[in-house]
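First up is the structure itself, then whatever we jot down about it.
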Amino acid sequence: MMSFPRMLSLCLSVLVILPLPLQSVDPLTIGAVGAVALGAYFKEHTYCRFAECCDDRNIPARIDELERSLERTLIGQHIVRQHIVPALKAHIASGNKSRKPLVISFHGQPGTGKNFVAEQIADAMYLKGSRSNYVTKYLGQADFPKESEVSNYRVKINNAVRDTLRSCPRSLFIFDEVDKMPSGVFDQLTSLVDYNAFVDGTDNTKAIFIFLSNTAGSHIASHLGSVMKNGRLREDTRLSDFEPLLRKAAYNMDGGMKKTTMIESHVIDHFIPFLPMEKAHVIKCLEAELLRWRRDPKQANNQKIIEDIINSSISYDRTHSLFAISGCKTLEKKVAMAIY
């Protein structure tokens, strides 16, 4: 954090190196420079102490903490851990060299961790986490319920994104339940997330856009099941095994990404698969939920809770009989009910 004397010195040094005749740098100019420096200093040390500002203090981007948290808490998603953290680190480190926003599309069945990871990204990036004024979240049919209103939704998204980026270029936009949005809703957004995305003087290149969708969840499960039955370990699968499949499915299946110019223009940087949960992963989710209730999952009575939920509430896919259909999505309430 820059001290006021240092800030004032820096501003005055600019005057020194400017190719101006000495007599043209009058006391009023020097006074104006001092006032600017003083205003910036007091904004940083007074206003921004009590209100959220678009600065490093309020946007600490604690990606190392995110990495440790995902390693500790994210269950069954090795591909996500391998790619999300490096993608964020590279985008943030590129700073002024970045030529486009970071655009990521999460795909997978319900209960595989898409919202969980998006929430952790917001918490790591912003001091206020998902409550930050610089985090905007849209929710499927709740925000875009009518197919007939697509044209209006496009304008709504475009204007809202621009307004937010004017306030803070380092904003995060999360679009959840993309598969429940009408086709074409994102077409006007394409120009804002493309290369050299400066619109009306607004720098969009530092922003992050995350799209969450159940689209292709069944495709991921089918492909993973086939791969595993052919003798390959789940943990040996890579992003390249799924990314082409996700891009094709998102473009062709119903939802906000169907036939979208965002895919046609190749502005989505990463299509990330969230793999379906196996029984062992669901057990780990149940153990984590019990720990959240300050219960030891190894105790006999808590082991009984896990066993009862697994046997009575978990259904598996018909094709491979490997993957829990709802993943870990409904476990919170089931554990709470079992405890009380």
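For all residues, glycine too, the Cβ spot is worked out from N, Cα and C.
Here Swiss-Prot flags G108, Q109, P110, G111, T112, G113, K114, N115 as ATP binding site. Record note (Swiss-Prot), natural variant I30 to M: In strain: MEL14 and ZBMEL384. The unchanged residue is displayed. Listed in Swiss-Prot is the natural variant M125 to L, annotated as follows: In strain: ZBMEL82, ZBMEL95, ZBMEL131, ZBMEL145, ZBMEL157, ZBMEL229, ZBMEL377 and ZBMEL398. Per Swiss-Prot, natural variant Y138 to F is noted as: In strain: MEL14, ZBMEL82, ZBMEL95, ZBMEL131, ZBMEL145, ZBMEL157, ZBMEL229, ZBMEL377 and ZBMEL398. Where Swiss-Prot documents N152 to K as a natural variant, the accompanying text is: In strain: MEL20.
What Swiss-Prot annotates, mapped onto the structure for a quick look.
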residue	record	DSSP (3 states)
G108	ATP binding site	strand
G113	ATP binding site	coil
M125	variant position	helix
Y138	variant position	strand
Nearest recorded site to M125 (variant position) by CA-CA distance, among binding-site residues G108, G111, T112, G113, N115: N115
Cβ-based neighbourhood (8 Å from the centroid) of the ATP site, residues G108, Q109, P110, G111, T112, G113, K114, N115 excluded: F116, N214, G217, F274, G327, C328, K329
Cβ neighbours within the same chain of K114 (ATP binding site) - under 8 Å, at least six residues apart: F106, H107, G108, L212, F274
T112, N152 as recorded positions, winner by CB count within 10 A: T112
Structural state of N152 (variant position), classified by DSSP into three states: helix
Packing count at Q109 (ATP binding site) (other Cβ atoms within 10 Å of its Cβ): 23
Rounded inter-Cα distance in Å - G113 (ATP binding site), N152 (variant position): 31
Under 8 Å by Cβ from N115 (ATP binding site), same chain, sequence gap 6 or more: D176, L212
Cα separation, P110 (ATP binding site) to N152 (variant position) (Å, whole number): 29
Cα-to-Cα gap, P110 (ATP binding site) vs Y138 (variant position), nearest whole Å: 17
Same-chain residues at least 6 apart in sequence whose Cβ lies under 8 Å from Y138 (variant position): F144, I157, F173, I174, F175, D176
